[in-house]
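Reviewing the structure listed below.
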Amino acid sequence: MDTVCIAVVGAGVIGLSTAACISQLVPGCTVTVISDRFTPDTTSNVAAGMLIPHTCADTPVPTQKRWFRETFEHLSEIAKSAEAADAGVHLVSGWQIFRSVPAEEVPFWADVVLGFRKMTEAELKRFPQYVFGQAFTTLKCETSAYLPWLERRIKGSGGLLLTRRIEDLWELQPSFDIVVNCSGLGSRRLVGDPMISPVRGQVLQARAPWVKHFIRDGGGLTYVYPGMSYVTLGGTRQKGDWNRSPDAELSREIFSRCCTLEPSLHRAYDIKEKVGLRPSRPGVRLQKEILVRGQQTLPVVHNYGHGSGGISVHWGSALEATRLVMECIHTLRTPASLSKL
């Protein structure tokens, strides 16, 4: 076998980062990203893009930490390069605050972010309803810039982007030797996974250029995340809700909650409503599988189900998916071991 043809299904941050990793690290292959929706119309485009991990119950914490560290290191390199503005990656400092002292005062990711420490009493005075807080510097990844940047990287490596709705992974055989499934919620239909479901997130994007520090309620529902062009105000976490239309009443509630944390937001302007459906699953599905139909076989690498935490671990999980793709290629080139895939 000479050139290996690889299809990546899905063009959110998981799909594009996986395609970019494969293009960068796997010699002798062609990569085609296939999706019915590309930026700016993906769920990832609604994401605030803050690197603060969301614990995934069925994914081992050491694995989550490794993915987060690899992602943080990857974006840190971009943030200190000439590419930072084009990629939409920058450092941001702020506070995560709690109404009661959390069971885990020092989270598993504390030594990955920069300058993690307990907030001082003077800092907490700014938030009178809160009794405990954490201060740190992390990274923000503006998906409106980062996704197009990843697309350019993929095309620059000879990859292709194809707008097409896939109804069945077998459609891609025999044109492609390996399929990487990064279809997020689409995996419910595409591979019949009943464990993946939507968690609806509604946010506001507002102009408030004077807001420089992030503020996040420890419960994760209310947050103020300043970015390069706008501040993201959140949010909601509505399990099983497929509605992509903004709810005006929810928007008012979100704005009110965020103004309680940062009263200067009352002066925010050019406010837009955004809705995304997070691909939630008890644990990320990152594994290889060989589909069999009659005498035909199709190697598949699954990489989906990151829920609210996709941005925070995208590069780490893309690296792991790439390692699995390499294993599939090795197997394809040694047919006698196909049954061991």
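Every residue gets a Cβ built from N, Cα and C, even glycine.
So, quick note: what you're seeing has the original residues, none of the substitutions.
These come from Swiss-Prot:
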type    : residues                                  : note
BINDING : D36, R37, T43, S44, M50, G307, I311, S312 : FAD binding site
MUTAGEN : R216 to L                                 : Decreases catalytic activity. Alters substrate specificity; when associated with Y-237
MUTAGEN : R216 to A, E or M                         : Abolishes catalytic activity
MUTAGEN : R237 to A                                 : Resistance to thiolactomycin
MUTAGEN : R237 to E, A or Y                         : Decreases catalytic activity
MUTAGEN : R237 to Y                                 : Alters substrate specificity; when associated with L-216
MUTAGEN : S308 to Y                                 : Decreases catalytic activity and FAD binding
MUTAGEN : S308 to G or A                            : Increases catalytic activity and FAD binding
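Note: the Cα of S308 (mutagenesis position) and the Cα of D36 (FAD binding site) are spaced 22 Å from each other. Cβ crowding, taken as the number of other Cβ atoms within 10 Å, peaks at S312 among the binding-site residues T43, S312. Around the Cβ of S308 (mutagenesis position), 21 further Cβ atoms fall within 10 Å across all displayed protein chains. G307 (FAD binding site) falls within a helix when secondary structure is assigned with DSSP. The FAD site in the record is lined by D36, R37, T43, S44, M50, G307, I311, S312, and its two most distant CA atoms lie 26 Å apart. R237 (mutagenesis position) is 14 Å away from T43 (FAD binding site) when you measure Cα to Cα.
Neighbour density around each Cβ, counted as other Cβ atoms within 10 Å, peaks among the binding-site residues M50, I311 at I311. Shown in sequence order, G12, V13, I14, T143, L147, G276, G310, I311 are the residues of the chain, 6+ apart in sequence, with a C-beta less than 8 angstroms from the C-beta of S44 (FAD binding site).
Counting in whole angstrom, R237 (mutagenesis position) lies 15 from R216 (mutagenesis position) by their C-alpha atoms.
Non-local neighbourhood of G307 (FAD binding site): H54, C56, V199, R278, P279, S280, R281, each in the same chain, at least six residues away, with C-beta under 8 Å from its C-beta. Taking a C-beta cut-off of under 8 angstroms and a sequence separation of 6 or more, R37 (FAD binding site) has the following same-chain neighbours: A11. Cα of M50 (FAD binding site) to Cα of R216 (mutagenesis position): a distance of 10 Å. According to DSSP, S312 (FAD binding site) is assigned to a helical segment. Counting in whole angstrom, R216 (mutagenesis position) lies 15 from S312 (FAD binding site) by their C-alpha atoms. Most buried of the mutagenesis positions R216, R237, judged by other Cβ atoms within 10 Å, is R216.
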